[in-house]
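**Student:** Okay, so Swiss-Prot annotates it like this:
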- SER17 to Ala: No effect on phosphorylation (MUTAGEN)
- SER59 to Ala: No effect on phosphorylation (MUTAGEN)
- SER87 to Ala: No effect on phosphorylation (MUTAGEN)
- SER94 to Ala: Diminishes phosphorylation (MUTAGEN)
- SER116 to Ala: Diminishes phosphorylation (MUTAGEN)
- PHE451 to Ala: Abolishes protein phosphatase 1 binding (MUTAGEN)
- 496-584: domain 'PDZ' (DOMAIN)
Amino acid sequence: MMKTEPRGPGGPLRSASPHRSAYEAGIQALKPPDAPGPDEAPKAAHHKKYGSNVHRIKSMFLQMGTTTGPPGEAGGASGMAEAPRASDRGVRLSLPRASSLNENVDHSALLKLGTSVSERVSRFDSKPAPSAQPAPPPHPPSRLQETRKLFERSVPAASGGDKEAVARRLLRQERASLQDRKLDVVVRFNGSTEALDKLDADAVSPTVSQLSAVFEKADSRTGLHRAPGPPRAAGAPQVNSKLVTKRSRVFQPPPPPPAPSGDAATEKDRGPGGQQPPQHRVAPARPPPKPREVRKIKPVEVEESGESEAESAPGEVIQAEVTVHAALENGSTTATTASPAPEEPKAEAVPEEEASSSVATLERGVDNGRAPDMAPEEVDESKKEDFSEADLVDVSAYSGLGEDSGGSALEEDDEEDEEDGEPPYEPESGCVEIPGLSEEEDPAPSRKIHFSTAPIQVFSTYSNEDYDRRNEDVDPMAASAEYELEKRVERLELFPVELEKDSEGLGISIIGMGAGADMGLEKLGIFVKTVTEGGAAHRDGRIQVNDLLVEVDGTSLVGVTQSFAASVLRNTKGRVRFMIGRERPGEQSEVAQLIQQTLEQERWQREMMEQRYAQYGEDDEETGEYATDEDEELSPTFPGGEMAIEVFELAENEDALSPVEMEPEKLVHKFKELQIKHAVTEAEIQQLKRKLQSLEQEKGRWRVEKAQLEQSVEENKERMEKLEGYWGEAQSLCQAVDEHLRETQAQYQALERKYSKAKRLIKDYQQKEIEFLKKETAQRRVLEESELARKEEMDKLLDKISELEGNLQTLRNSNST
């Protein structure tokens with residue numbers, strides 16, 4: 001279970017992750033830093049303390065048992081402007097293991113990290129110091145130094161015998177100057193055990209970036225800032241700064257002067273009293289190299305040993321700087337200075353007295369540990385061999401007494417940089433331009449697309465030897481969960497909602513969505529799965545399905561487990577304040593699709609279950625078989641349908657408290673978690689008791705129903721026997737009716753034949769009648785025509801008769817006359 005803290009007005013929304021720390025380190029490196037002056041007061045704290053895991057890690061590594069030199073053997077450095085006693089004391093660095101509760105730690109990788117860092121610091125610490133400083137007496141080597149020796153022996157020789165001799169001389173100097181010290185890098189790994197490798201020759205390696213990111217994150221959590229000025233007075237408040245910033249400048253050094261040969265050059269370069277100035281390093285004249293990069297990593301936490309803490313002043317600060325000017329890979333070196341040069345008075349924001357004192361602090365240890373038979377020429381030769389492939393690195397270390405508290409002034413530095421108007425950071429160019437595309441001979445005039453012929457920039461990346469990208473021990477899904485959550489919350493529309501919790505709860509059920517859900521990581525967040533109809537959320541109407549729960553009563557639910565979110569919702573009372581995140585209109589996220597698919601799958605499973613129960617019920621009705629008591633006890637029951645329960649199963653494999661973890665903050669946090677678990681468990685027990693009581697009542701009711709059903713079965717058997725007798729009588733009656741039906745069908749067929757015959761006769765008669773009428777009409781017409789002809793003939797004859805009678809009369813008259 002991940003620890004959640006209430007989100008303040010300016011606090012982060014989630015805890016640190018290695019990916020985001022590296023990202024912030026890269027962003028910080030691109031900003032122009034501005035070191036505050038020595039008289040500036042520390043910035044105000046953000047009122048945020050370390051988590052309990054930091055104290056647990058620190059206590060665990062304090063018990064590893066390392067030997068440090070007695071406080072009396074650390075001699076004071078005369079002529080030093082700052083930290084005269086603290087610079088000689090033994091310093092302790094403790095490499096903590098991972099801060100999460102359920103992660104394994106590769107201690108060998110952490111020891112290798114501390115060894116590589118101490119080797120880099122001591123490797124460049126090879127300047128001669130004033131001869132007046134006596135060499136410290138030898139001390140028994142610590143465990144970290146023994147581990148480093150074994151690691152150095154295992155590394156194969158990269159060059160011939162001269163290179164090995166120079167390396168052995170440098171190792172002797174390193175052991176003599178750092179026997180009573182242990183370099184300690186306090187790193188807070190969030191489950192990431194990425195391999196950190198050596199510095200690259202042309203650019204800062206991922207090791208420097210990740211260390212810077214770690215310390216910047218630690219400082220941003222504590223909220224204090226220490227100015228790299230002079231140490232405070234004895235009565236000043238005790239502050240232990242852990243701020244690490246990278247300050248980079250790209251500059252062109254002036255051409256080196258011609259170096260004289262022999263002892264004359266050595267004597268000329270030495271200051272009064274035969275001491276070589278700590279800020280200058282002379283090398284043979286070479287052509288001016290390309291612009292090189294200056295990187296600062298400061299301040300690294302350095303804690304004093306237990307014996308030195310008792311006698312040191314409260315406000316003493318250990319301050320050290322290592323300045324290494326590396327030339328190109330071809331072995332050329334130039335004379336450079338750690339103090340501000342006349343040509344670049346503001347190249348580094350470090351006071352002159354601070355640079356001189358800090359450089360002299362480390363030079364004294366190297367001079368004390370150098371073999372007496374080594375000549376200055378050999379030292380210069382070893383410097384040439386050693387610095388030919390290194391970067392220009394400035395390392396400052398600050399330490400103060402007191403509790404683990406520090407601060408971050410990243411935002412203040414950014415504002416100061418903008419006010420001062422310094423030029424932005426320009427990283428060293430790591431790209432090569434190659435010829436681009438050739439111009440086309442005959443491009444089509446109608447074509448609207450044209451290809452650029454500008455040179456193509458090819459950027460070089462780290463090789464696998466310089467940057468080990470393998471990360472088998474960390475789940476990438478879990479490591480980027482919080483980063484994904486923050487990016488998702490930024491894209492959502494956030495709005496507050498206040499609900500009044502009633503006796504039935506809030507009326508919502510939640511679901512944790514994410515690929516890492518099996519490990520307790522809800523990568524996509526806590527979402528509203530269902531809204532109970534008639535509940536508080538349903539009556540309010542503002543909370544909908546698929547909404548993201550960002551906060552509940554000030555408790556952030558980003559990057560927490562589903563069980564923790566359920567316990568937070570269960571323990572709310574009265575008026576509950578929500579911070580809801582919702583997709584903007586027109587957007588359909590993958591989370592909404594996942595929740596919709598989940599609800600559809602559950603609905604499908606519920607329908608399949610109901611169909612299965614219905615099928616079982618039909619089979620029971622047909623066969624008359626019923627489930628036994630054992631089947632009833634084992635079968636699932638859903639008396640009230642699907643219930644939206646906000647209580648979820650808690651993880652049982654929590655880490656047990658060990659003596660190392662017995663700190664008040666850890667115990668208080670664990671006690672609160674146990675209280676929440678206890679309340680959740682009691683609620684689950686009460687709910688299970690109510691379920692058990694309802695199931696027992698349901699079981700008794702089912703038994704009564706079973707007896708009633710058995711009695712009804714007996715009655716139904718008697719009724720079935722009576723129905724069988726009725727069925728036999730009905731069969732005989734059906735046979736008689738069937739015979740009568742057959743007779744009726746025969747009669748019907750005979751009548752049908754007679755009817756068809758009569759129908760044919762009627763048709764014949766009607767046809768004959770029609771023909772008779774036609775004949776009668778024709779004969780009547782012929783008769784009428786004959787009558788008309790006779791009538792006309794009769795009229796003609798009558799006319800002739802009358803005419804003849806006239807003629808006859810005429811003749812008679814004539815005859816008479």
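The backbone N, Cα and C atoms fix where each Cβ goes, glycine too.
Context for these features, please: burial, neighbours, distances.
**Tutor:** Secondary structure at SER59 (mutagenesis position), as computed by DSSP, is helix. SER59 (mutagenesis position): 16 other CB atoms within 10 A of its CB, across all protein chains.
Mapped onto three states, the DSSP output places PHE451 (mutagenesis position) in coil.
Across the domain 'PDZ' (496-584), the DSSP tally of helix, strand and coil residues reads 17 helix, 35 strand, 37 coil.
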**Student:** Give the sequence-ordered list of residues that share a chain with PHE451 (mutagenesis position), lie 6 or more positions from it, and have CB atoms under 8 Å from its CB.
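**Tutor:** Counting only residues 6 or more apart in sequence, the Cβ neighbours of PHE451 (mutagenesis position) under 8 Å are LEU437, GLU440.
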